[in-house]
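Participant: One structure is given below, represented as structure tokens, and several questions about it will come after.
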Amino acid sequence: MKIAYVVSSKKKCGPNIVILNIVKELANKHEMEIFFLDESDDDVFECVNVKSTQIKKASDLKEHLKRFDIIHSSGIRPDALVVLCKVIYRVKCKIITTIHNYVFQDLYYSYGLVKSLIGGLLWCSIWLFFDKLVILSKNADNYYWFLPSAKKNIIYNGIDDNDCLQNKKCNYRKEFNIPDDGILAGSCANLTKRKGIDLVIQTLTKEHKIYYIVAGNGIEKHNLINLVKARKLHERVYFIDFLDEPESFMSQLDVFLMPSRSEGFGLTVLESTKLGIPVITSNIPIFMELFDQMCLTFDIKNPSTLIDVITYAKKNRLHLSQKFHAIFQDRFTSSKMATKYENVYNNLFREVL
């Protein structure tokens, strides 16, 4: 098969990591090429021997896509361009997209009610033209009840389960003078309201021996810093910039926190579990489905419960990390994910013949 991937850019982000892991697993079996729209400082695909081509306009993409059997896009602009090529330019291939979010919730937390409704309806309309839609969970399948059932496939995300831990570039306990008996918690996120970092900050006090490091940037970062100042937690909560390789940071934590109000999947949960770090998530439905018995949870409507859960995770770290890692290997490896995507590609390819 000849498979093309169309993405917004080559920067490191959740949807691109999913594409990367599919390519890693299947590139030796199929002809592949990655098309991207925007330049970026980093290139998540540089580790794979697959050609990548920048697209400036839809007509350029049309000429490229004529060579492929399957087109797999990710993101609103790539989705729109692929549909344009399929419907307007009559490119004869099968098209598939992965829906990584809960579109109305996701856009609401970033852009507000009006833009989320307009953007969400537009994006959902675009999805109707695809031959296949990959949904990341049963919960998301129910959320998108209005999309044709025959087009939807549920495939859980997966990550590479090989050991790829880099040398420590920074000792975070030493950097922030965190005592040996302090519990070091952390999160990696694009800092928006949806990620729920404020819930953790509002729960912590100086009386607790819990220290919290937040790795990431985003529109909410300034507000979070001000919240830390208002609660006088500058000796408990610290911010560092987005990390291209977060594994070293995660490996130094006692517990990883994922306090999201809404989430499409949560790849950092898998990354932390792979490293043997216990994970605590909010009890939103998507996490309860995906990570049942693989993570600890706290009540998002009663965030004060988080303190007890963090303390429990620290005391039982060894047992929890072994238990959670075994479940990760059973459910969420990139090889399992890629096999399911390949099955979808094969079914579409038979329709092309």
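The backbone N, Cα and C atoms fix where each Cβ goes, and this holds for glycine too.
Dumping what Swiss-Prot says about this protein:
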{"type": "BINDING", "residues": "Asn190, Glu271", "note": "UDP binding site"}
{"type": "MUTAGEN", "residues": "Gly119 to Trp", "note": "No effect on glycosyl transferase activity or donor specificity. Very high GlcNAc-transferase activity; when associated with C-194. Higher Glc- and Gal-transferase activity than wild-type; when associated with D-217. GlcNAc-transferase activity with very low other activities; when associated with C-194 and D-217"}
{"type": "MUTAGEN", "residues": "Asp161 to Ala", "note": "No effect on activity or donor specificity"}
{"type": "MUTAGEN", "residues": "Asp163 to Ala", "note": "No effect on activity or donor specificity"}
{"type": "MUTAGEN", "residues": "Glu263 to Ala", "note": "Loss of glycosyl transferase activity. No activity with UDP-Glc, UDP-GlcNAc, UDP-Gal or UDP-GalNAc as the donor substrate"}
{"type": "MUTAGEN", "residues": "Glu271 to Ala", "note": "Loss of glycosyl transferase activity. No activity with UDP-Glc, UDP-GlcNAc, UDP-Gal or UDP-GalNAc as the donor substrate"}
Participant: 10 Å Cβ neighbour count around Asn190 (UDP binding site)?
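Facilitator: By my count, 16.
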Participant: Going by C-alpha distance, which of the recorded positions Gly119, Asp161, Asn190, Glu263 is nearest to Glu271 (mutagenesis position)?
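Facilitator: Closest by Cα: Asp161.
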Participant: If you count other CB atoms within 10 A of each CB, which of Asp161, Glu263, Glu271 wins among these mutagenesis positions?
Facilitator: Glu263
Participant: Work through the mutagenesis positions one by one (Gly119, Asp161, Glu263) and name whichever has its CA nearest to the CA of Asn190 (UDP binding site).
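Facilitator: Sorting the mutagenesis positions by distance from Asn190 (UDP binding site), the top entry is Glu263.
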Participant: Which of the three DSSP-derived classes (helix, strand, coil) applies to Gly119 (mutagenesis position)?
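Facilitator: Where Gly119 (mutagenesis position) sits, the three-state DSSP reduction gives helix.
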Participant: Around the C-beta of Gly119 (mutagenesis position), how many further C-beta atoms are within 10 angstroms, looking at every protein chain?
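Facilitator: Gly119 (mutagenesis position): 18 neighbouring Cβ atoms within 10 Å.
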Participant: Rounded to the nearest Å, what's the C-alpha distance separating Gly119 (mutagenesis position) and Asp161 (mutagenesis position)? Just drop the number here, would you?
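Facilitator: Computed Cα spacing between Gly119 (mutagenesis position) and Asp161 (mutagenesis position) is 36 Å.
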